[in-house]
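According to Swiss-Prot:
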BINDING   HIS41, ASP108, GLU119, ILE120  Mn(2+) 1 binding site
BINDING   GLU80, ASP108  Mn(2+) 2 binding site
MUTAGEN   LEU226 to Pro  Confers temperature sensitivity
Amino acid sequence: MEDFVRQCFNPMIVELAEKAMKEYGEDLKIETNKFAAICTHLEVCFMYSDFHFIDEQGESIVVELGDPNALLKHRFEIIEGRDRTIAWTVINSICNTTGAEKPKFLPDLYDYKKNRFIEIGVTRREVHIYYLEKANKIKSEKTHIHIFSFTGEEMATKADYTLDEESRARIKTRLFTIRQEMASRGLWDSFRQSERGEETIEERFEITGTMRKLADQSLPPNFSSLENFRAYVDGFEPNGYIEGKLSQMSKEVNARIEPFLKSTPRPLRLPDGPPCSQRSKFLLMDALKLSIEDPSHEGEGIPLYDAIKCMRTFFGWKEPNVVKPHEKGINPNYLLSWKQVLAELQDIENEEKIPRTKNMKKTSQLKWALGENMAPEKVDFDDCKDVGDLKQYDSDEPELRSLASWIQNEFNKACELTDSSWIELDEIGEDAAPIEHIASMRRNYFTAEVSHCRATEYIMKGVYINTALLNASCAAMDDFQLIPMISKCRTKEGRRKTNLYGFIIKGRSHLRNDTDVVNFVSMEFSLTDPRLEPHKWEKYCVLEVGDMLLRSAIGHVSRPMFLYVRTNGTSKIKMKWGMEMRRCLLQSLQQIESMIEAESSVKEKDMTKEFFENKSETWPVGESPKGVEEGSIGKVCRTLLAKSVFNSLYASPQLEGFSAESRKLLLIVQALRDNLEPGTFDLGGLYEAIEECLINDPWVLLNASWFNSFLTHALR
């Protein structure tokens with residue numbers, strides 16, 4: 001076949017085909033049929049363009065041997081056969097001068113007379129099958145498709161064949177000749193059978209052997225073979241048909257498919273009630289750190305040593321008092337618990353050698369705060385079979401809560417940059433395989449955008465707290481162990497820094513099952529006055545424990561330092577996921593990668609560098625009542641990361657349900673925006689399923705509010 005190609009086609013065409021195959025890493029000695037197909041396609045493109053000009057009056061004319069001085073312009077711009085970069089440059093130039101819409105795939109020609117790009121197809125199969133494959137791949141109304149076959153058939157968009165009869169006949173004759181030449185050399189059958197369809201996502205895999213038998217056996221009734229069934233599915237027209245089928249299924253099913261129009265959807269109903277309260281396992285934007293720079297003390301890296309060193313940096317401690325009581329708790333017990341921590345830390349400092357861990361004395365205040373002996377006694381079921389009124393105890397319905405502004409503020413803060421770096425370059429992890437250049441480049445760009453982000457601080461804080469708590473829960477099951485809440489970072493100057501946010505005291509932790517709960521008391525430093533948003537701190541008892549001197553524009557200012565204390569609980573499975581919060585970095589990196597991939601496939605080259613370095617370009621960051629908010633690519637990275645981190649921090653059944661159900665409505669709205677004319681039945685039921693998840697969770701309520709903003713702007 002290779003010899004035939006070199007004899008049959010013009011050397012320039014052969015050279016271009018060789019170059020194209022080389023570019024795609026294909027060996028023309030092996031892929032000889034492909035070599036022939038590329039040459040044929042190139043020749044048809046050149047013949048399509050040959051002798052066609054536009055005269056001074058703008059009319060299309062065919063000139064085979066005309067006056068060389070005539071002012072004629074080539075009617076067709078040939079794009080096929082050019083180097084990819086040059087081809088895209090030509091296309092950009094055409095689009096800029098003519099206003100034509102830029103195609104997503106490289107077309108073959110541009111017609112200056114009819115102002116449209118043309119995709120030429122040469123097929124050894126049925127023209128209409130190949131035409132549909134091309135149309136399906138291109139998915140553009142603007143690119144004109146013209147298909148030729150080796151049997152003299154042709155097919156073009158809207159039966160508009162662009163060229164005159166004679167020019168097309170010349171192409172068909174040439175194709176017929178190539179076929180005859182191949183047949184006479186015994187090459188045609190192999191060439192004809194080697195054609196594969198346009199490689200789109202819907203590529204068909206050949207199913208053979210056992211799998212084929214299983215496929216044929218598992219078809220719905222009335223289908224004799226897999227091909228038969230595939231043909232039916234491909235030609236299936238859904239509208240109207242589903243309703244009929246549903247009504248046959250059951251007398252009770254009465255599904256009318258209603259068209260989903262811009263006026264159809266209503267906003268989600270958010271619950272009324274008192275404002276929602278903070279429910280994260282540790283403070284977020286309100287946290288305060290006591291820090292040491294360049295730690296080099298004895299025992300550096302041992303949490304208790306680090307904590308004591310951080311505590312020593314603060315000199316403003318004072319007699320603590322309750323400034324915001326917990327409505328349902330015994331507040332003096334929280335106060336006594338903090339005093340006990342201070343006293344026991346002081347005791348440690350007085351010892352000759354500081355221990356690696358500290359178990360608190362089991363005082364009455366800690367027993368109360370950690371729910372010691374509060375669990376109902378378990379009785380074997382066999383021992384109480386005969387009890388007449390045996391029943392599960394009643395649990396109250398959760399109280400409905402309304403959306404409060406603090407959760408949006410928390411989210412905004414999580415997207416912001418801090419002045420410290422919270423992850424090293426390798427936190428996201430190397431690939432198992434030798435990492436490709438592009439992948440590592442993307443990872444490094446992404447890391448640079450998010451390493452200083454507050455959401456990244458939350459990740460490292462969450463990983464540390466959950467790891468320490470799970471370790472202590474397994475290693476000291478009966479002890480009330482004191483666990484410092486620590487994180488590590490680097491300053492702008494690259495100096496190491498150790499931070500103390502507060503302490504946790506864990507309760508008894510005989511955790512047999514994944515869902516068994518360990519109680520803990522958290523005590524966290526803050527400069528936030530709880531009286532400003534008391535509803536946010538409903539679950540906390542807040543003490544004033546000191547005064548902190550802060551540098552400001554007018555000199556040093558003294559601010560009260562608060563301690564946020566609460567009883568909380570977690571389980572093995574929750575701690576396991578908390579330890580894996582670094583996954584949030586990976587999830588948001590993958591979302592950014594898919595954006596880069598989409599951009600790269602349009603431009604047909606890797607756009608990673610441009611994506612991160614083009615500072616002038618803005619991207620949609622999110623929805624607000626004002627409309628779609630836009631920001632830099634760094635802002636997009638940090639927003640996606642913050643969403644992923646909040647999904648982890650505020651994980652709950654309400655979030656699971658809301659995400660799953662609202663996604664269905666989102667897809668319907670997207671279909672409407674894409675002019676796919678969606679239809680729905682039981683839309684009311686879908687709204688019900690979404691709204692039953694809107695109870696009291698702050699993060700879910702915020703997402704529902706964002707969803708409403710999206711609905712408003714998407715359906716304008």
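Quick reminder: no glycine exception, Cβ is built from N, Cα and C everywhere.
So, quick note: what you're seeing has the original residues, none of the substitutions.
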Where HIS41 (Mn(2+) 1 binding site) falls in three-state DSSP terms: helix
So which one is it: of the recorded positions ILE120, LEU226, which has the fewest other Cβ atoms within 10 Å? LEU226
Helix, strand or coil: which one is ASP108 (Mn(2+) 1 binding site) in, per DSSP? coil
Within the same chain, and leaving aside HIS41, ASP108, GLU119, ILE120, name every residue whose CB is within 8 angstroms of the centroid of the CB atoms belonging to the recorded Mn(2+) 1 site, in sequence order. VAL44, CYS45, GLU80, PRO107, LEU109, ILE118, GLY121, VAL122, HIS146
Using Cα coordinates, what distance in whole Å links HIS41 (Mn(2+) 1 binding site) and LEU226 (mutagenesis position)? 33
Close in space, distant in sequence - GLU80 (Mn(2+) 2 binding site), Cβ under 8 Å, 6 or more apart: HIS41, LEU42, CYS45, LEU106, ASP108, LEU109, ILE120
Listed in sequence order, residues with CB under 8 A of GLU119 (Mn(2+) 1 binding site) and six or more positions away: PHE105, PRO107, ASP108, LYS134, ILE138, THR143, HIS144, ILE145, HIS146
Per residue, counting other C-beta atoms within 10 angstroms of the C-beta, which of the binding-site residues HIS41, ASP108 reaches the highest number? ASP108
